[in-house]
Amino acid sequence: MAAATWSWLLAPFLLLHWASAGAGGGAGGSGAGLSGPAVFTSSFLVRFRRGVDNSFAHDVADKYGFDNLGPLVGADGHEYHFKHRTLPHARSRRSLTHTRALKSHPAVHTAVQQPGFKRVKRGLRPAVPAIHGMKFDLKVGEGNRIDEEPTDPYFPMQWYLKNTGQNGGKVRLDLNVQAAWAQGITGKNVTTAIMDDGVDYMHPDLKFNYNAEASYDFSSNDPFPYPRYTDDWFNSHGTRCAGEVAAARDNGICGVGVAYDSKIAGIRMLDQPYMTDLIEANSMGHEPHKIHIYSASWGPTDDGKTVDGPRNATMRAIVQGVNEGRNGLGNIYVWASGDGGEEDDCNCDGYAASMWTISINSAINDGQNAHYDESCSSTLASTFSNGAKDPNTGVATTDLYGKCTTTHSGTSAAAPEAAGVFALALEANPQLTWRDIQHLTVLTSKRNSLFDAKNRFHWTMNGVGLEFNHLFGFGVLDAGAMVTLSKQWHSVPPRYHCEAGELTQPQAIVMGRSLFWEIKTDACKGTDTEVNYLEHVQAVISANASRRGDLELFLTSPMGTKSMILSRRANDDDHRDGFTKWPFMTTHSWGEYPQGTWKLEARFNSPQTRHGNLLEWSLVLHGTKEAPYRTLHPSSPHSKLAIVKKAHEDKKMK
């Protein structure tokens, strides 16, 4: 496994530096998603000496036996994706002949053959798929009122929309969507892109909510992201996710989507032998002004030993999306936190652990975590996956061949539910920024009845009174509460990135003892990047160990909030690469004051003797200079908003 290396989340100037450096060779490291030797695809990144139009790039591609698949997002016409017509999709050696041919053109600055890597769908697959034919309801066409329950035949099985205790579930442990629907909010004028293995846009429960203009197939390079049918139904994943968001209401077919009047776009990008940086980048930057939300139920391999994340072009596309998408309000990227269970940590997944994405975990219908849930300090909130008592009490949604299923599961099922809730919030207030959505998530998510089945992680209160859990983030999404608060929301103040300090003198981590490092900071006080109220915190760390999986890391804020930023991963037997500038992220100090002493603790958790070194640590604080909720008026003195706002006001008076 290559070294786990990323600096991509540090600060805008680093991202700009990488953007200028281009997207050719990966993010400096990991390849951890690959098994075995390196793989090279038939895709090439071609960087021109000047910005060129698509016609010019097409002529260059054609001259050397390539197809031009178009410009890269954010490259201003300097970079294009070429695919060779005869090279195999994957080979173990670079094709130097084709690289040299491209570089021989006087307008080409460089050409880089793209490495391939694995990305996996996050969803359990039942041994026998529970696929059902369509069921039609006698009430179709009666014009049901919005305050009545949906008549869709699978709605009674959609316990995550309305939990009445079905199959041993906890009554009212659900997304509280009916409270949003009752306000007339159903997702109108919002489009969610399902980045997956395709969407069956001819499904009768989806076809009227399908946004063809915002859809594309990056696996086959055409505008028709239809799934490739296989005998094992594996390519049903995207269609199932789409139904969770926007399945139509009261049409007698399957169930109903969380935001049933919203639109879905299909972005087919998972169905090829190997992923490339260019496919990911173009998917995440596709039609950013037509698409509001991108939902991703996939990521690096959840094997408990992979450390991997987005490469350069992909990271650039995400950053451009949050900065420029939706006409400057920012696209919302929703990510499934991972299905590696207690043997994995989603802070080792650079997609889920990114501050630009919203990482969503899952709970089952009685409130406990699913056995496949990963824990990490970067998870912001949770929704729901399969039920506890009955393996068939999964998520009821659309499936291939115009059919329905009740067995969709994994954190794959959780992310689209969150996307649907965010679509409701965006209808309620179309001016919400990507950061507003994150703040609303923190303030309106509920602890409810969520608990850790193995009693490892308890609910803890941070320094400004916000409860969080290492598994569930700030709780389960509450659609009704989010819509209500969205209507009165005022956008949060500008966000700043403060490089708060660094330690670069290596020190040994001794078995049986914790190593403590401290950084005292004024959080850039008096500068243009002053941070007084936290959002995300990153500990950018380099370390090595005789067995990386036995290393644990903790970060404690000046207000005393302790985040486990890396837990033990029993399957990770790496002893060579360790971590190189890996940005471990925590949301647990949200709203806190960053001034003071931050403590990093490193220790081994193993019955065997281990040794290693903490090589360097940089602390990066992200947040606002001004109090984020100063213009809002809480509806209840017991709400999270009221609690945090009072904490901020009390601090200001001292």
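Positions of Cβ are set from backbone N, Cα and C atoms, glycine also.
Nope, none of those substitutions made it into this model, it's the original residues.
DSSP assigns D196 (active site, charge relay system) to a strand. Taken from Swiss-Prot, the feature active site, charge relay system covers D196 (among others).
Residues or ranges marked as active site, charge relay system in Swiss-Prot: H237 (among others). If you take the C-beta of H237 (active site, charge relay system) and look for same-chain residues 6 or more apart in sequence within under 8 angstroms, you find K121, G123, D196, D197, L270, S297, S412.
For S412 (among others), the entry in Swiss-Prot reads active site, charge relay system, with the evidence type sequence analysis. Counting every protein chain shown, the number of other Cβ atoms lying within 10 Å of the Cβ of S412 (active site, charge relay system) is 27.
Secondary structure of the domain 'P/Homo B' (491-627) per DSSP, as helix, strand and coil residue counts: 3 helix, 73 strand, 61 coil. As annotated by Swiss-Prot, domain 'P/Homo B' applies to 491-627, with the evidence given as sequence analysis.
In Swiss-Prot, a published mutagenesis experiment is listed as C254 to Y, annotated In amonC254Y: Partial embryonic lethality and defective larval growth with no pupariation or survival to adulthood. The DSSP secondary structure for C254 (mutagenesis position) is coil.
Within the same chain, the residues at least 6 positions away from G367 (mutagenesis position) whose Cβ sits under 8 Å from its Cβ are K170, L173, N448, S449, L450, F451, listed in sequence order. A mutagenesis experiment is reported in Swiss-Prot for this position, G367 to V, and the note states: In amonG367V: Partial embryonic lethality and defective larval growth with no pupariation or survival to adulthood.
DSSP classifies G473 (mutagenesis position) as strand under the three-state reduction. Experimental mutagenesis is annotated in Swiss-Prot for G473 to R, with the remark: In amonG473R: Partial embryonic lethality and defective larval growth with no pupariation or survival to adulthood.
According to Swiss-Prot, the experimentally introduced change S557 to L is described as follows: In amonS557L1 and amonS557L2: Partial embryonic lethality and defective larval growth with no pupariation or survival to adulthood. When Cβ atoms from all protein chains are considered, those within 10 Å of S557 (mutagenesis position) total 23, not counting its own.
Neighbour density for D196 (active site, charge relay system): within 10 A of its CB lie 30 other CB atoms from the protein chains shown. Between the alpha carbons (Cα) of G473 (mutagenesis position) and C254 (mutagenesis position) lies a span of roughly 31 Å. Here the C-alpha separation of S557 (mutagenesis position) and C254 (mutagenesis position) works out to 48 Å. Under the DSSP three-state reduction, H237 (active site, charge relay system) is assigned to helix.
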